[in-house]
Amino acid sequence: MGSSGLLSLLVLFVLLANVQGPGLTDWLFPRRCPKIREECEFQERDVCTKDRQCQDNKKCCVFSCGKKCLDLKQDVCEMPKETGPCLAYFLHWWYDKKDNTCSMFVYGGCQGNNNNFQSKANCLNTCKNKRFP
């Protein structure tokens, strides 16, 4: 197959990606887990150990002091504050995009979302230097 054959194949993949949606492009160009250094006061319980344990094509990534299912198309720093339905009392931090700062909140200990950090330093390290439109 010459260079024109490869070019035709590439054009076909691009067209299929536009028609089929993100599934094909994710297969061709998989997204990677974020690499963020964090200092953890304690190791959190892992939600997953492998990608197949995550729903909705999320990836199992080391994030915020434990393994969690992340939607790599969604920025955790843009998620709202969620305390979760449980009644524990953990002082955690979340990133408020509107104010461009990390604020303390009471996390109930379960569920919620991934905009949830053990320390202000971890929150700032993950979210502060991002450029938002």
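Placement of Cβ uses the backbone N, Cα and C atoms for every residue, glycine included.
Modelled residues match the original; the substitutions are not represented.
Sequence annotations record features per position, and here Swiss-Prot assigns domain 'WAP' to 26-73.
Swiss-Prot lists 77-127 with the feature domain 'BPTI/Kunitz inhibitor', giving sequence analysis as the kind of evidence. For the domain 'BPTI/Kunitz inhibitor' (77-127), the number of residues in each DSSP class (helix H, G, I; strand E, B; coil) is 10 helix, 15 strand, 26 coil.
Experimental mutagenesis at this site is recorded by Swiss-Prot as Leu87 to Gly, annotated: Loss of effect on KLK3 activity. Taking Cβ-Cβ distances under 8 Å and a sequence gap of 6 or more within the same chain, the neighbours of Leu87 (mutagenesis position) are Gly108, Gly109.
For the published mutagenesis Cys102 to Ala, Swiss-Prot gives the following note: Reduces the binding to SEMG1 by 45%.
Among the mutagenesis results in Swiss-Prot, Tyr107 to Ala has the note: Reduces the binding to SEMG1 by 68%. The residue drawn here is the original one. In this view, Tyr107 (mutagenesis position) is surrounded by 23 other Cβ atoms within 10 Å of its Cβ, with every protein chain counted.
Residues near Cys110 (mutagenesis position) in space but far in sequence (CB under 8 A, at least 6 apart, same chain), listed by position: Gly84, Pro85, Cys86, Ala88. Listed in Swiss-Prot is the mutagenesis experiment Cys110 to Ala, annotated as follows: Does not affect the binding of SEMG1 or LTF. Does not affect the binding of SEMG1; when associated with A-123 and A-127.
In Swiss-Prot, the entry for mutagenesis Phe117 to Ala states: Reduces the binding to SEMG1 by 68% and to LTF by 73%. The structure shown retains the original residue. The C-beta environment of Phe117 (mutagenesis position), restricted to residues of the same chain at least 6 apart in sequence and closer than 8 Å, consists of Ser64, His92, Trp93, Trp94, Tyr95, Cys102, Cys123, Thr126.
Quoted from Swiss-Prot for the published mutagenesis Cys123 to Ala: Does not affect the binding of SEMG1 or LTF. Does not affect the binding of SEMG1; when associated with A-110 and A-127.
Swiss-Prot gives this note for the published mutagenesis Cys127 to Ala: Does not affect the binding of SEMG1 or LTF. Does not affect the binding of SEMG1; when associated with A-110 and A-123. Neighbour density for Cys127 (mutagenesis position): within 10 A of its CB lie 24 other CB atoms from the protein chains shown.
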Revision key, fill the gap. Cβ neighbour count (10 Å, all chains) around Cys102 (mutagenesis position) is 23
Check your understanding: How big is the gap, in Å, between the Cα of Tyr107 (mutagenesis position) and that of Cys127 (mutagenesis position), rounded to a whole number?
Key -> 19
**Study point:** For the domain 'WAP' (26-73), the mean pLDDT of the predicted model
**Key:** 84
